[in-house]
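Database features, via Swiss-Prot:
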type	residues	note
BINDING	Arg89, Tyr263	nitrite binding site
BINDING	Arg89, Asn175, Tyr263, Ser411	nitrate binding site
MUTAGEN	Arg89 to Lys	Decreases nitrate uptake activity
MUTAGEN	Phe147 to Ala	Decreases nitrate uptake activity
MUTAGEN	Tyr263 to Phe	Abolishes nitrate uptake activity
MUTAGEN	Phe267 to Ala	Decreases nitrate uptake activity
MUTAGEN	Gly268 to Ala	Abolishes nitrate uptake activity
MUTAGEN	Arg305 to Lys	Abolishes nitrate uptake activity
MUTAGEN	Gly363 to Ala	Abolishes nitrate uptake activity; when associated with A-365 and A-367
MUTAGEN	Gly365 to Ala	Abolishes nitrate uptake activity; when associated with A-363 and A-367
MUTAGEN	Gly367 to Ala	Abolishes nitrate uptake activity; when associated with A-363 and A-365
Amino acid sequence: MSHSSAPERATGAVITDWRPEDPAFWQQRGQRIASRNLWISVPCLLLAFCVWMLFSAVAVNLPKVGFNFTTDQLFMLTALPSVSGALLRVPYSFMVPIFGGRRWTAFSTGILIIPCVWLGFAVQDTSTPYSVFIIISLLCGFAGANFASSMANISFFFPKQKQGGALGLNGGLGNMGVSVMQLVAPLVVSLSIFAVFGSQGVKQPDGTELYLANASWIWVPFLAIFTIAAWFGMNDLATSKASIKEQLPVLKRGHLWIMSLLYLATFGSFIGFSAGFAMLSKTQFPDVQILQYAFFGPFIGALARSAGGALSDRLGGTRVTLVNFILMAIFSGLLFLTLPTDGQGGSFMAFFAVFLALFLTAGLGSGSTFQMISVIFRKLTMDRVKAEGGSDERAMREAATDTAAALGFISAIGAIGGFFIPKAFGSSLALTGSPVGAMKVFLIFYIACVVITWAVYGRHSKK
């Protein structure tokens, strides 16, 4: 029988009977199974974000270990993982319904060991060409793609009224990997903890040694552990199975492209600022030891993402998103007042404080826009199936599939911000010697998002 205990075991068995919208089923079985899958998914996604943003901590240190790359080249290394991550999120978003959440989570976590090991060896050899670092940075992008499949997978496990909180937790705590990496990397690069594997330090002017390989090697054992945990502890849902053909129609929805734009402004800002903040700070305030502070912004943004999902469940995603974009525009304007002019003036503490506010709102908006996506696409699909005379069971199944596909595809668009923001900073600095040009573009974009959110979802919320 489908209600046997076999599918419930934490052995990765396929669950054939899954009805999270049924209150009795949810209380008796569903909540326990969903929670277990969520809390294994979270550390897997957290580690993926650590790997995805590795170059945000490594690039700023490459000159210290003997590499002579230009500032624009270093910005490019921080930006490229977001390019491959964004492109790969599209196919990754379709993988869970094809292969199952357990199998795909284990596979996608395990393969991240490859760029981590390779980068550790590359940074120890100053003859390593720039092209090799480009390849490794693109491979780190596989980690960024994990977000699409992870969020799609978790969306299948939870009922509609709990999806905002669940997706907020998974995404928010997963996003925490950026700050965890930026906190841990500066600590471990000062320690000879992998000498047995060939890790060699480089003498610094202050007499200390920099073991840059540790910044990537430190994640390898944890990736191995949670690959095993995903394989044996998570479940595949038979009800989530769907071919790519069944998932593609969601791309025809106009709301998909509107929400992609809004998510680009929120999550794209979060991941873009995470990738480029350390390098930008180093160019504007060269005397500041920025890696001592860099982790604070992503940490606050990740916490805010969890809050954004839960807050949207209570107040409505549109309302939270609209207010959030207004705040992002205000903080972007304030940032101009904190920068030095011709190398003179400026206040790092004011710059840092405003950027923390931007990280906060980018994280909050990431959670609120994701909640909007879940609500919008579930309702659109259920209304369509009901209008066609379909059953409630079919409506719920197709709604879950469409929502997961939309979440994955929109997350791919959002990840592009991780490329554009650091690349925009690098290009603006190369052309004008200042990041102001890039910041003006961001400000205009946030104002446009205020107008779009109000025009499409604010005035016509009932529609």
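Numbers run from 1 along the shown chain.
Each Cβ is built from the backbone N, Cα and C atoms, and glycine gets one as well.
Known features from Swiss-Prot, placed on the structure.
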residue: Arg89; record: mutagenesis position; CB count, 10 Å: 27
residue: Phe147; record: mutagenesis position; CB count, 10 Å: 29
residue: Asn175; record: nitrate binding site; CB count, 10 Å: 31
residue: Phe267; record: mutagenesis position; CB count, 10 Å: 30
residue: Gly268; record: mutagenesis position; CB count, 10 Å: 28
residue: Arg305; record: mutagenesis position; CB count, 10 Å: 31
residue: Gly363; record: mutagenesis position; CB count, 10 Å: 31
residue: Gly365; record: mutagenesis position; CB count, 10 Å: 34
residue: Gly367; record: mutagenesis position; CB count, 10 Å: 35
residue: Ser411; record: nitrate binding site; CB count, 10 Å: 30
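Among the residues Arg89, Asn175, Tyr263, Ser411 said to bind nitrate, no two Cα atoms are farther apart than 16 Å. The record gives Arg89, Asn175, Tyr263, Ser411 for nitrate. Within 8 Å of the mean position of their Cβ atoms, the other Cβ atoms in that chain belong to Phe147, Ala148, Met151, Gly171, Phe267, Ile271, Ser366, Phe370, Ile410, Ala412, Gly414, Ala415. Tyr263 (mutagenesis position) has a Cβ environment of 25 other Cβ atoms inside 10 Å.
Looking only at the recorded positions Tyr263, Phe267, Gly363, Ser411, the one with its C-alpha closest to Arg89 (mutagenesis position) is Ser411. Cα-Cα distances to Tyr263 (mutagenesis position) place Gly365, Ser411 within 10 Å, out of the recorded positions Phe147, Asn175, Arg305, Gly365, Ser411.
Of all the recorded positions listed here (Phe147, Asn175, Arg305, Ser411), Arg305 has the Cα closest to the Cα of Gly365 (mutagenesis position). Using Gly268 (mutagenesis position) as the reference Cα, a 10 A cut-off selects Ser411 from the recorded positions Phe147, Asn175, Arg305, Gly367, Ser411.
Between Phe147 (mutagenesis position) and Asn175 (nitrate binding site), the C-alpha separation comes to 9 Å. Ranked by Cα separation from Ser411 (nitrate binding site), the mutagenesis positions Phe267, Arg305, Gly363, Gly367 are led by Phe267.
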